[in-house]
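To start, the structure under review is shown below, and the notes come after it.
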Amino acid sequence: MTTDTARRHTGAERANEMTYEQLARELLLVGPAPTNEDLKLRYLDVLIDNGLNPPGPPKRILIVGAGIAGLVAGDLLTRAGHDVTILEANANRVGGRIKTFHAKKGEPSPFADPAQYAEAGAMRLPSFHPLTLALIDKLGLKRRLFFNVDIDPQTGNQDAPVPPVFYKSFKDGKTWTNGAPSPEFKEPDKRNHTWIRTNREQVRRAQYATDPSSINEGFHLTGCETRLTVSDMVNQALEPVRDYYSVKQDDGTRVNKPFKEWLAGWADVVRDFDGYSMGRFLREYAEFSDEAVEAIGTIENMTSRLHLAFFHSFLGRSDIDPRATYWEIEGGSRMLPETLAKDLRDQIVMGQRMVRLEYYDPGRDGHHGELTGPGGPAVAIQTVPEGEPYAATQTWTGDLAIVTIPFSSLRFVKVTPPFSYKKRRAVIETHYDQATKVLLEFSRRWWEFTEADWKRELDAIAPGLYDYYQQWGEDDAEAALALPQSVRNLPTGLLGAHPSVDESRIGEEQVEYYRNSELRGGVRPATNAYGGGSTTDNPNRFMYYPSHPVPGTQGGVVLAAYSWSDDAARWDSFDDAERYGYALENLQSVHGRRIEVFYTGAGQTQSWLRDPYACGEAAVYTPHQMTAFHLDVVRPEGPVYFAGEHVSLKHAWIEGAVETAVRAAIAVNEAPVGDTGVTAAAGRRGAAAATEPMREEALTS
């Protein structure tokens with residue numbers, strides 16, 4: 001190797017090492033050396049305590065997207081005195097991928113009981129996401145426990161004030177909290193009554209934890225693998241990775257290494273594992289058998305994401321942890337964006353989709369566009385009304401912009417001048433995953449029932465109906481004879497047969513599917529679960545039961561099918577109406593056919609890939625993408641800044657969107673007044689104040 005070649009190799013290695021360290025800082029929210037500021041503490045101060053520092057002259061700021069990132073940034077900047085306009089493509093609601101199905105004034109209720117609601121998107125908030133939780137508290141919203149694992153309702157004390165948000169910094173152990181402790185608050189005990197059903201074997205989670213052999217043998221596992229739960233397998237495989245940055249104590253808990261080693265350890269994790277998919281890690285690094293990988297993928301919900309980056313599943317393993325505490329917002333997750341939006345009525349413009357973005361960056365070859373340039377606006381955004389892609393455009397101008405829409409959606413926006421090469425690559429290549437939910441409403445919370453509850457409710461429909469559902473192995477003719485005479489001629493059969501159901505609401509399509517379905521359903525024990533979820537290898541994959549009843553109601557909405565990636569793609573092939581019959585049938589395979597009597601015929605479904613504004617559930621990198629371009633995702637392009645979950649390394653979480661929104665707001669607030677036409681807003685609020693919006697045909701870049 002020549003001296004020049006060696007130098008080039010050394011230079012490339014140094015550049016790579018700097019990339020790994022910077023990515024570790026992004027992940028951990030560590031500021032630049034030498035101060036190594038804890039950015040989370042700073043963001044908490046800005047978001048919750050003191051707001052942005054007083055700015056210089058107010059700036060005209062355009063924000064694209066009224067999801068949680070756009071709303072948080074808009075709120076901070078408006079309170080700081082800037083002239084903010086938030087452009088939202090959706091004409092009907094704010095919130096982006098925070099969406100709750102609920103009754104709206106003047107519109108048909110999504111469920112038979114208008115009091116019911118259910119989440120189409122974000123549904124749980126972990127205790128280690130302090131920005132989101134503290135914001136919820138600051139806005140006066142009520143948070144309550146979300147039960148990732150079902151609980152014993154006779155234990156704990158949830159009626160006491162909820163504990164405050166608490167964060168302990170990696171710097172000098174400094175702490176932040178937003179209230180006094182609440183020692184009276186107690187979480188209920190976990191029961192693990194919910195189900196795992198795979199390969200026609202079904203056990204409760206509690207049984208699987210003590211004896212996983214029957215489930216594991218269904219995947220053809222042998223030897224010691226049959227005696228380990230898949231969760232234990234994965235944890236054992238990940239222990240060497242955790243050793244990079246933390247130390248295991250005698251009691252099994254882990255503590256972070258001293259700061260420099262902790263940061264360097266995470267940089268080494270990025271270096272050594274960003275090139276792995278989760279499937280490759282389990283097979284090559286952990287040396288699991290193919291059968292073990294299949295079991296892990298099915299039960300731990302990794303199957304459809306085994307081809308995606310190791311890092312996403314590794315971080316998600318910490319984020320969706322059965323031992324962690326999770327919260328939800330009473331009234332639905334929608335309460336968070338809607339509450340923020342109330343104070344931004346004058347700033348939000350609904351039903352305006354960005355189709356063209358032009359900006360002036362004096363650092364780029366003196367380029368100026370048709371609408372931007374020296375002495376004029378630095379940013380011009382052109383929009384069309386929702387549902388009118390070929391309409392004449394409306395132009396909005398400003399000094400700076402924050403783009404919060406997903407890159408999957410930004411891909412369809414004309415940008416002049418083009419972003420830098422690495423940014424364009426990130427916009428083009430960032431992998432967006434799929435997620436699809438199917439929700440079904442029932443007039444009684446049968447998942448909480450004991451067998452005594454089942455007998456009471458079924459025999460209230462017709463004496464002997466409980467015994468009918470308990471019969472097993474009969475052919476259809478025998479089953480028909482066993483059916484009580486009083487319910488043989490119901491117009492919908494036993495679908496929605498309970499008196500609490502208005503069977504006239506059950507659509508003919510669903511009734512026809514029900515009549516022609518060969519599934520009679522097995523006999524299954526009462527689930528008797530409060531919250532939590534079950535797992536199956538049928539297309540529904542994951543099922544979640546409500547953590548809390550809606551006050552004054554006896555029914556509830558079950559998340560009957562929750563799937564990601566390729567699993568979600570199968571559901572996306574069906575029309576919405578078709579999904580309900582399949583979801584009910586697959587729910588019955590786990591819980592027994594008798595649940596049909598409480599089905600109201602009402603359901604809702606959400607495919608985020610088919611959503612025209614989201615174009616996918618969330619950014620989920622493939623191997624190498626994080627090291628290839630994530631640092632370029634974060635960087636602004638002249639006067640254009642970026643925020644959203646995809647700009648963070650907390651992909652798919654509200655916390656990632658919030659932290660990037662605060663960061664973008666700080667940067668825009670502190671941006672110097674340069675040769676970009678920054679002017680004080682005059683007259684009315686809104687970034688179009690200094691330049692009246694004009695109508696014109698869409699320009700090409």
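Glycine residues also receive a Cβ, built from the backbone N, Cα and C atoms like all the rest.
None of the listed substitutions appears in this model.
As annotated by Swiss-Prot, FAD binding site applies to Ala69, Glu88, Ala89, Arg97, Met123, Arg124, Met354, Ser409, Glu645, Trp653, Ile654. Around Met354 (FAD binding site), the same-chain residues at least 6 positions away in sequence with a Cβ under 8 Å from its Cβ are Val64, Leu87, Ala89, Ile381, Gln382, Thr383, Ile405, Val413.
Secondary structure at Arg305 (mutagenesis position), as computed by DSSP, is helix. The mutagenesis experiment Arg305 to Lys is recorded by Swiss-Prot, whose note states: Strong decrease in L-glutamate oxidation. Changes substrate specificity, the mutant can use L-histidine, L-phenylalanine and L-leucine.
Cβ-based neighbour count (10 Å, all protein chains) for Arg305 (mutagenesis position) stands at 21. Among the sequence features in Swiss-Prot, the mutagenesis site Arg305 to Glu is noted as follows: Exhibits strict specificity for L-arginine.
Under its mutagenesis annotations, Swiss-Prot gives Arg305 to Ala the following note: 20-fold decrease in L-glutamate oxidation. Changes substrate specificity, the mutant can use L-histidine, L-phenylalanine and L-leucine.
Under mutagenesis, Swiss-Prot gives Arg305 to Asp with this note: Strong decrease in L-glutamate oxidation. Changes substrate specificity, the mutant can use L-arginine, L-histidine, L-phenylalanine and L-leucine.
Under its mutagenesis entries, Swiss-Prot includes Arg305 to Leu with the note: Strong decrease in L-glutamate oxidation. Changes substrate specificity, the mutant can use L-histidine, L-phenylalanine, L-leucine and L-asparagine.
According to Swiss-Prot, the experimentally introduced change His312 to Ala is described as follows: Strong decrease in L-glutamate oxidation. Has little influence on substrate specificity. Counting Cβ atoms from all protein chains shown, His312 (mutagenesis position) has 24 others lying within 10 Å of its own Cβ.
Among the sequence features in Swiss-Prot, the mutagenesis site Trp564 to Ala is noted as follows: Strong decrease in L-glutamate oxidation. Has little influence on substrate specificity. In the three-state DSSP scheme, Trp564 (mutagenesis position) is classed as strand.
Taking Cα separation as the measure, Ala69 (FAD binding site) is nearest to His312 of the mutagenesis positions Arg305, His312, Trp564. Within the same chain, residues at least six positions away from Glu645 (FAD binding site) with a Cβ under 8 Å of its Cβ are Ala69, Ala618, Ala619, His651, Ala652, Trp653, Ile654, Gly656, Ala657, Thr660. Met354 (FAD binding site) falls within a strand segment according to DSSP. Spacing of Met123 (FAD binding site) relative to His312 (mutagenesis position) is 19 Å (Cα to Cα, whole number).
In the three-state DSSP scheme, His312 (mutagenesis position) falls into the helix class.
Annotation note: Glu645 (FAD binding site) sits in a helical segment as assigned by DSSP.
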